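Q: Provided herewith is a single structure, encoded as structure tokens, for subsequent inquiry.
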Amino acid sequence: MQLLLKSIFTCALFVIFVYATAQSLLKVQETEARQAYLNVTSSSSSNLSQDDGHFLSRRLRQVSHGEEGDEGAPSQMDDELEQMTKVHGEAPDAEELRECSEGLVLPLWMPQRNISVGDRLVRGFVYFVLLIYLFVGVSIIADRFMAAIEAITSIERAVVVKGPNNTKQVMHVRIWNETVANLTLMALGSSAPEILLSVIEIYAKDFESGDLGPGTIVGSAAYNLFMIIAVCMIWIPAGEVRRIRHLRVFFVTALFSVFAYVWLWLILSVFTPGVILVWEAIVTLLFFPLTVLWAYIAERRLLVYKYMDKNYRVNKRGTVVAGEHDQVEMDAEKGPKQPMVTSARGNDAEAFDEARREYITLLTELRQKYPDADLEQLEMMAQEQVLARSSKSRAFYRIQATRKMVGSGNLMRKIQERAHSDLTEVKAQLHAGDDEEADDPIRMYFEPGHYTVMENCGEFEVRVVRRGDISTYASVEYETQDGTASAGTDFVGRKGLLSFPPGVDEQRFRIEVIDDDVFEEDECFYIRLFNPSEGVKLAVPMIATVMILDDDHAGIFAFTDSVFEITESVGRFELKVMRYSGARGTVIVPYWTENDTATESKDYEGARGELVFENNESEKFIDLFILEESSYEKDVSFKVHIGEPRLAPDDELAAKIKEVEKKPVQDLTELDRILLLSKPRNGELTTAYVRIRESQEFKATVDKLVAKANVSAVLGTSSWKEQFKDALTVIPADESEFDNDDEEEEVPSCFSYVSHFVCLFWKVLFAFVPPTDICGGYVTFVVSIFVIGVITAIIGDAASYFGCALNIKDSVTAILFVALGTSIPDTFASMIAAKHDEGADNCIGNVTGSNAVNVFLGIGLAWTIAAVYHSSHGMTFNVEPGTIGFAVALFCGEALIAIMLIMFRRWHKGIGAELGGPKVSKYISAAILVFLWVFYVVICILEAYDVIRV
């Protein structure tokens, strides 16, 4: 069906073109015949005039009658020729055969007189091909211009907002308001050729009015409103709809887009017919900032708009009071009413939170889809999806469309590369502190800082490490210090010097522990580092703690702390159970988990089992597995218990204790009592709370990635190297956004290669334009608009020569050919936006806004310059209403029909949206819009050639 519509559309254009060309060439042929006939007649008249003037008139009449009889030429033409020869002595009206005038940039194809029809057709074809190539070039440089505009409008500033728990949070928001950007720089970027053509034509014609510039603007407006919206209606996938979100802004731009052409009609035909005064031109130009201001007020709900969401009633005293909020948003999606949540944090903060929630939701979905992928891979895929789904500007879709047409590939590939670089950059920032040790001074410390030894271990080894620069010699002294353990009784005191030759990063020494047979509590002593050599600093731990466990007791068992705080991304967590005050025998300690605020199988895996402490073993670990949900904010806990410890049945100490327990109390010796006291028992900390919090690294990663989720960055370039690489590389224009499962590399299609080599000249030429990263895009902005101006001037000359070669009027060339050439990229951009955007603002809202801006800025600026110039020279700026006035009036009527059709589709229960909807309704609506455009073009052409007179 889409192919059929494209074929019908192409055939309609071809028929219109053939008709206009045939009519023009017919007039050319008739005029050439008249000219030849007149030349012959004039030559005969010149020879006879010396003899008899009366004979001349009679002879002319005879020849006239003879021609009528022999050749069948109309007598009316002969009478006109005779009359004109008598009165003027010259050729017929010069308008019948237009002679081309020299252009502003493009040289004129000579000669201009005595050209055959075949020559004119060849010249017309050459100019037509040149126009197409120029349209491609201006489309490519316009994309550079749009990228610069995107870089300018995406400038951000840091603001501090309060989080849900009154925590301060720094976020970056755009300085430019979206509506203001769309109606100013974005509109200028998408319509720069039309606007500049209007201004350049005024200058090229010595500040006199022309038909090409205004005709292009009016023709482009008609094509945008009718054809682009029609194509977007049927381009929406089956079963989907797209609605305008900012309906207030759409109403403002739609109102001004119609009023703009009503205003043109007023100043052309009503106020001062045929004359544009200075005040009229200036007011036309001032309507541009007024449109932007009004749209901004509507979008921000300022002035009267802030009262439009409230209901009002009159109380008993006759006072108007505000009622309850009606909870209906004009730009809300169709569906159940939702209460409005007012937040002091502002729209930017709410948008940031929404983007963050979307990122986390995507991460959860991807975790379920790819359960074997690690967190970093999931974060990469989530960032790709966030960038792909994030809000995109008109510039993105315009550049995306052009890149596909000229073989430069899909912007989604750049998004994928950007996601990888973003994640790498964020991870590097988060771990930056881990890689800065090389710049620190030389440090020495114990590793580890805590030692637990048995009383009967004999000796144990202590390790001291050096970090930083190890290329020099360094030294440090150490000594033992008493704690609850005393030197000489529990250990052998020691003092010494540790030397670190160049290249050595650690040294070790040994401490001896003294064993005895007396039961005693656990004891500890310390080892201290001091007096480091020059250039060496002592770092923590500079004091090591040594715990001596008695080997005559089975031990006391407990957790090291009552609360353990972990992150959900830890995966496996080892919970330590300590055995102190002895480590004799094999002891079994039961353990189990219990829900608190955390839920088993959701937040953690339940565990139940027994720990077996072998003889002289002082610590064991309970393996706990934490289930990660990638929650941005999480705070839940569960309990871990240890039960009563018991000696292993086959343990030697257990057998001895059983024998002693059989004895009467009065028969127990001192050694028996000590043996009974050595039974294992629990300490105070038998229950530990494990608190699961969100991962701070994950939280920081989310914040940074969401802050970086700006598609604008992929539109710009950072270096000339990147630009020339893009210009010389053929990239496949694949339609898919991402394909994580397909590892096969795609190959560019034949169309990609052909379009690449056709556009290679433009791509290489425009690679010299400065990158957008220079001065925030402003240099690119200035250079691009200059280049667009030069190419637009050439387009103006080529379009004029094209019309002149085929004797087509400038007004027809502008409305039909130039308007189409400048609007084709916008058509493809709107199609992509319609398919991928969630709303219809980038398809419909930008059309009405662009139409209004084109008139107020394009025609207003050009006419202001011309009116001021003529006024300064004491003259008036004359503009013949003619075809422009008729086209404006016709467009206004059809525009109202189109806008009413769009609103009818939105409010109709069976459709409910401007774009998409049921198959039959969307094709009928699109057909109506296509008919409006074809009717508009045909009537304008017929009026231009006086086939119909208004």
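Even glycines carry a Cβ here, placed using N, Cα and C.
Substitutions noted, but not modelled.
What you are looking at is a predicted structure, and each value in this text was computed from that prediction instead of being measured.
Quick paste of what Swiss-Prot says about this protein:
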| type | residues | note |
| --- | --- | --- |
| MUTAGEN | SER198 to Pro | Disruption in the ability to maintain electric potential upon stimulation with light |
| DOMAIN | 440-551 | domain 'Calx-beta 1' |
| BINDING | GLU455, ASP516, VAL518, GLU520, ASP550, ASP552 | Ca(2+) 4 binding site |
| BINDING | GLU455, ASP490, GLU520 | Ca(2+) 2 binding site |
| MUTAGEN | GLU520 to Ala | Slight reduction in inhibitory potency of cytoplasmic Ca(2+) |
| MUTAGEN | HIS553 to Pro | No effect on Ca(2+) binding kinetics |
| DOMAIN | 555-694 | domain 'Calx-beta 2' |
| MUTAGEN | ARG584 to Ala | No effect on Ca(2+) binding kinetics |
| MUTAGEN | ILE674 to Tyr | Perturbation of binding cooperativity of the four Ca(2+) ligands, probably due to disruption of the interaction interface between Calx-beta domain 1 and Calx-beta domain 2 |
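Please go over these features one by one and say how buried each is and what sits next to it.
A: A C-beta separation below 8 Å, combined with a sequence spacing of at least six in one chain, links SER198 (mutagenesis position) to GLY213, PRO214, THR216, ILE217, GLY858, ILE859, LEU861, ALA862. Under DSSP, SER198 (mutagenesis position) is assigned to a helix (H, G or I) in the three-state scheme.
Confidence over the domain 'Calx-beta 1' (440-551), given as mean pLDDT on the 0 to 100 scale, stands at 85.
Long-range Cβ proximity for ASP516 (Ca(2+) 4 binding site), meaning a same-chain Cβ under 8 A and a gap of 6 or more residues, is found for GLU455.
GLU455 (Ca(2+) 4 binding site) carries neither a helix nor a strand DSSP state and counts as coil.
Reduced to three states, the DSSP call for HIS553 (mutagenesis position) is coil.
For ARG584 (mutagenesis position), other Cβ atoms within 10 Å of its Cβ number 24. Under the three-state DSSP scheme, ARG584 (mutagenesis position) falls in the coil class.
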Q: Measuring Cα to Cα, how many angstrom lie between HIS553 (mutagenesis position) and ARG584 (mutagenesis position)?
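A: Between the alpha carbons of HIS553 (mutagenesis position) and ARG584 (mutagenesis position) there are 5 Å.
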Q: For ASP490 (Ca(2+) 2 binding site), write down the residues of its own chain that are at least 6 apart in sequence and whose Cβ falls under 8 Å from its Cβ; none is a fine answer.
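A: Once residues fewer than 6 apart are set aside, ASP490 (Ca(2+) 2 binding site) is near GLU455, VAL513, ILE514, GLU523, PHE525, ILE548.
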